[in-house]
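Asks: Take a look at this one; I'll ask things after.
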Amino acid sequence: MVQKSRNGGVYPGTSGEKKLKVGFVGLDPGAPDSTRDGALLIAGSEAPKRGSVLSKPRTGGAGAGKPPKRNAFYRKLQNFLYNVLERPRGWAFIYHAYVFLLVFSCLVLSVFSTIKEYEKSSEGALYILEIVTIVVFGVEYFVRIWAAGCCCRYRGWRGRLKFARKPFCVIDIMVLIASIAVLAAGSQGNVFATSALRSLRFLQILRMIRMDRRGGTWKLLGSVVYAHSKELVTAWYIGFLCLILASFLVYLAEKGENDHFDTYADALWWGLITLTTIGYGDKYPQTWNGRLLAATFTLIGVSFFALPAGILGSGFALKVQEQHRPKHFEKRRNPAAGLIQSAWRFYATNLSRTDLHSTWQYYERTVTVPMYRLIPPLNQLELLRNLKSKSGLTFRKEPQPEPSPSQKVSLKDRVFSSPRGMAAKGKGSPQAQTVRRSPSADQSLDDSPSKVPKSWSFGDRSRTRQAFRIKGAASRQNSEEASLPGEDIVEDNKSCNCEFVTEDLTPGLKVSIRAVCVMRFLVSKRKFKESLRPYDVMDVIEQYSAGHLDMLSRIKSLQSRIDMIVGPPPPSTPRDKKYPTKGPTAPSRESPQYSPRVDHIVGRGPTITDKDRTKGPAETELPEDPSMMGRLGKVEKQVLSMEKKLDFLVSIYTQRMGIPPAETEAYFGAKEPEPAPPYHSPEDSRDHADKHGCIIKIVRSTSSTGQRNYAAPPAIPPAQCPPSTSWQQSHQRHGTSPVGDHGSLVLRLERSAGMMSCH
């Protein structure tokens, strides 16, 4: 009989023969060959079992023991009790106030127990109150140890021991053990022994110390002392020197005559009590030398002994102010953030800007689309109930059963399969708007194995963003079509393919959003200004200093701009190095680059003459300045050249004619001088006025003299310019009369000067 084995082999089998098995050696745990290397690599030994992610052995099977499951309520209670006892806030202070009143009552009763009138009544109440205090403190101590397990560093028995070694926990256990020992050994029929009461008074002090569980008082004191350690050490050192010196000198002066200063220790006691301004009066100097020394060192030493109190007081005040300052500045955080957000929306919602879209997209998501434009009136109530849970996404209602979760169409597919999504994808073409997909087509696309879903890339996101948007005209068209009666409404009642998508914001809605953003910006700005109110005097000083620096910078900028317009640039600019005011390369008054400063224009400050400036070799080659100051400089140069020519002609005339100065002075006194032209320094205007007045006097005096003997020359029309003739030609034309010759010449000069001034 041939039998086929389980492993596929064929061998003759007998009833008494042992069945052979083909396999690996040492796979069974506990087998003799299971300690081989190959066996350990294939199956592993029995001891190290497969662990979880946290390297803990998995507990599988029915017989395996399950670890104790921590309840959520257990953890919550542990955290709650730990916060109440270690970090009290809010109503948790009620318990700590109760403990404080309990300890304070024990302290008051222990004080009354020392008075004979109230000794008996206070001892009984103190006994009961001490028992209550011990019970409360004992329960609180064990609850603290148990609740500390909520912190990871205090978990386990080692963590509990670490928590118990904290200073305040050590004080708690000391007070608890000592109180139990005093009550057990010192009580005799509800009456305390004297030694027990004394020990109990000491325990009251420790109980008051434990009231500050967080140690904030001691931390504050330590920080103040550390911050002002140098000042304190200096004051204590000088005060100690004054104490030693004053005690020693008074001891030498009072040693033989005063019994209170028999030893140097008595003198040190007197010096300490005196310099600390306590003055018990048990010891005092009696000799005049001792009194004089005591008065001198008292005036010096008291000031140094009082310094530490002032240093610590100011240090505490500054530390408290530093602790309150961050709290005051934290109040400015929310107004500042709101101001930044509202300022950006105020900037981004500007209708003239077309490059900012994120803010408008935010409002497109938040603003509700009117439902009555998209929903037929017959299905409005039912769809409104269904659309409450749909926040602006595509919604379809089909008369087919709801598909399973695995067959549900994704948001992306629903958007692109919708007619408006296809319209957005087809860029508004009429062919794309008329295309509609049936649910069967969508299902066939989803079920086809050849279609592999692609990742939703940024391009898809942009396409879905376009698909989510629908123009207001399309929405109004849908509302009009929905309002028309006919067969379409009946078909929509049977199968409503309604879609809910967001629409673009209309211009009116954008204007409304813009107005709201402006109002929010103004309100946020006002709130932020209110939060910037000064906290203390230091804030006021800082604000004034910042404003002063800002004002100085603005004034400096304004001055530099004025100098750039009407004068040379300030020394800090590189333009001043290019055109220096002194040296061989400085521009002269005739150069187009020259322009007077503001003080020179208004007539203040020393005038800069041509002697102070040296003409450069390249002045004539410089291009003309087209600015206002360049043109004014050019006009001034022309006027100066004309003044030089006129001065030359007048000097020749006066020398040739020999006009007496008495006549000119008499005429000058009878005629007021004309005012000086504007935009000139006082020296230039004075010189110009003198020259002009002199010319007028000479001209009018000569013309009046010539009119006595000769007639006036024929008038020349103003449009024509007189011919340029020399002085000899005019002398030969008018004969031998010198006055007439000079009068005609000066008249021509006067007319030519008037025409040039008109030009």
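Glycine is no exception: its Cβ is also placed from the backbone N, Cα and C atoms.
Heads up, this one's the original sequence, none of the swaps are in it.
Values in this document were obtained by computation on a predicted structure and should not be read as measured data.
Under its mutagenesis annotations, Swiss-Prot gives Arg345 to Glu the following note: Loss of interaction with calmodulin. For the mutagenesis result Lys525 to Glu, the note given in Swiss-Prot is Loss of interaction with calmodulin; when associated with E-526. According to Swiss-Prot, the mutagenesis experiment Arg526 to Glu carries the following note: Loss of interaction with calmodulin; when associated with E-525.
Describe the structural context of each listed feature in the structure shown, including burial, neighbouring residues and relevant distances.
Replies: With a cut-off of 8 Å between CB atoms and residues at least 6 apart in sequence, the same chain places Thr359, Cys517, Arg520, Phe521 near Arg345 (mutagenesis position), listed in sequence order. In this structure, Arg345 (mutagenesis position) is part of a helix by DSSP.
According to DSSP, Lys525 (mutagenesis position) is assigned to a helical segment.
Within the same chain, no residue at least 6 positions away from Arg526 (mutagenesis position) has a Cβ under 8 Å from its Cβ.
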